[in-house]
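Annotation of the natural variant ASN40 to Ser in Swiss-Prot: In strain: Montrache; the original residue is retained in the structure shown. One entry in Swiss-Prot concerns the natural variant LYS61 to Met. Its note says: In strain: Montrache. Recorded in Swiss-Prot as a natural variant, ASN63 to Ser carries the remark: In strain: Montrache. Among the sequence features in Swiss-Prot, the mutagenesis site VAL70 to Ala is noted as follows: Increases levels of lithium and sodium resistance while maintaining a relatively high specific activity. Increases affinity for PAP. For GLU72, ASP142, ILE144, the entry in Swiss-Prot reads Mg(2+) 1 binding site. Residues or ranges marked as Mg(2+) 2 binding site in Swiss-Prot: ASP142, ASP145, ASP294. What Swiss-Prot lists as active site, proton acceptor is THR147 (among others), and the listing cites a curator's inference. According to Swiss-Prot, the mutagenesis experiment GLU238 to Lys carries the annotation: Increases levels of lithium and sodium resistance while maintaining a relatively high specific activity. 5-fold decrease in affinity for PAP. Per Swiss-Prot, the feature AMP binding site maps to HIS241, SER264, LYS267, ARG281, ASP294; the stated evidence is experimental evidence.
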Amino acid sequence: MALERELLVATQAVRKASLLTKRIQSEVISHKDSTTITKNDNSPVTTGDYAAQTIIINAIKSNFPDDKVVGEESSSGLSDAFVSGILNEIKANDEVYNKNYKKDDFLFTNDQFPLKSLEDVRQIIDFGNYEGGRKGRFWCLDPIDGTKGFLRGEQFAVCLALIVDGVVQLGCIGCPNLVLSSYGAQDLKGHESFGYIFRAVRGLGAFYSPSSDAESWTKIHVRHLKDTKDMITLEGVEKGHSSHDEQTAIKNKLNISKSLHLDSQAKYCLLALGLADVYLRLPIKLSYQEKIWDHAAGNVIVHEAGGIHTDAMEDVPLDFGNGRTLATKGVIASSGPRELHDLVVSTSCDVIQSRNA
């Protein structure tokens with residue numbers, strides 16, 4: 001199978017990071033003063049973000065030492081005490097993982113990348129500083145997508161993608177808090193521990209499994225509707241990320257009455273499962289550039305589930321070869337078919353353009 005080793009590494013790395021983030025979520029919330037930092041853009045970042053990024057990048061480097069990584073976080077400005085907290089959480093997670101969830105013949109560390117010291121942690125985090133680009137292959141990582149949801153005790157996701165020559169070829173998303181019965185579906189046995197993992201390789205379909213197992217994979221597909229009035233939208237919780245007022249205007253124009261609001265790329269997973277039909281993320285300002293790690297893993301999962309993923313104004317595919325950001329404006333993903341997706345995008349474009357009319 002194409003990218004077989006890469007898929008194994010991505011799945012097990014996301015799985016282990018999902019376990020850690022689920023385990024420490026309540027602790028991070030209870031001790032925000034010591035576990036959470038505010039970045040320069042006023043967004044929060046937690047011990048969990050850094051620990052998850054460290055686990056995943058170390059797994060990548062241990063198996064593909066020459067591969068580059070575009071990661072969201074940097075170790076710049078972190079105190080030794082904070083980095084020590086990251087390492088301690090990783091060690092505590094190792095004990096739980098090795099006892100209950102370890103898979104044979106998989107290495108998260110090796111002699112070159114032992115992950116034992118504070119300097120090891122800093123080095124691994126900063127391997128995520130690659131700028132991306134049009135040529136070659138690199139991994140794209142958001143260790144906790146939806147940090148504000150994580151800090152509310154709600155939905156978040158661990159997201160990893162492999163991009164080759166500007167095209168996402170593999171995506172893996174861990175959703176540690178996802179309970180499908182909350183969205184009208186039946187849950188799979190074993191989801192209670194730490195949710196689900198969704199994954200896809202381009203050309204090979206999209207699948208999901210309880211994270212506790214990650215061996216029994218069920219193929220998934222979007223649902224196709226004939227009328228926008230029957231659609232359910234997927235939207236974020238935070239108003240700082242997308243224009244909720246304009247998204248409401250789009251829904252009114254298309255006679256869409258049902259919406260689900262949740263953080264993170266878990267929205268892409270619900271779309272791929274056929275539990276909703278269109279993901280709206282309209283830019284608050286046209287100058288805003290989406291980060292590739294917020295959409296890369298979801299891109300290939302939606303595509304392989306039969307969906308469509310474009311910008312919100314010109315109806316063009318998202319370009320993941322532009323560096324660390326997308327050049328296009330806004331994001332819309334839908335279950336299709338093409339004519340309905342085009343209608344949603346054209347309506348979105350009209351609404352966005354009317355703000356300056």
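Each Cβ is built from the backbone N, Cα and C atoms, and glycine gets one as well.
Substitutions noted, but not modelled.
Between ARG281 (AMP binding site) and GLU238 (mutagenesis position), the C-alpha separation comes to 11 Å. Taking the mean position of the Cβ atoms of ASP142, ASP145, ASP294 as the Mg(2+) 2 site, the remaining same-chain residues with a Cβ inside 8 Å of that point are GLU72, GLY146, ALA157, CYS159, SER264, GLN265, LYS291, TRP293, HIS295, ALA297.
Note on proximity: among ASN40, GLU238, LYS267, ASP294, the recorded positions of the record, the Cα nearest ILE144 (Mg(2+) 1 binding site) is that of ASP294. With respect to their backbone Cα atoms, ASN63 (variant position) and ASP142 (Mg(2+) 1 binding site) stand 19 Å from each other.
On a Cα basis, GLU72 (Mg(2+) 1 binding site) lies 13 Å away from ASN40 (variant position). Cα separation, THR147 (active site, proton acceptor) to LYS267 (AMP binding site), rounded: 15 Å. Other residues of the chain with a Cβ within 8 Å of the Cβ centroid of GLU72, ASP142, ILE144, the Mg(2+) 1 site, are ASP49, ALA52, GLN53, GLY71, GLU73, LEU141, PRO143, ASP145, THR147, VAL158, CYS159, TRP293. In this structure, the recorded positions under consideration are ASN63, THR147, SER264, and the one with the smallest number of other Cβ atoms within 10 Å of its Cβ is ASN63. Taken residue by residue with DSSP, ILE144 (Mg(2+) 1 binding site) is part of a strand. Sequence-distant contacts of GLU238 (mutagenesis position), defined by Cβ-Cβ distance under 8 angstroms and a gap of at least six in the same chain, are LYS148, ASP263. Considering only the recorded positions VAL70, ILE144, the Cβ with the fewest other Cβ atoms within 10 Å is that of VAL70. According to DSSP, ASN63 (variant position) is assigned to a helical segment. ARG281 (AMP binding site) carries a strand DSSP state (E or B).
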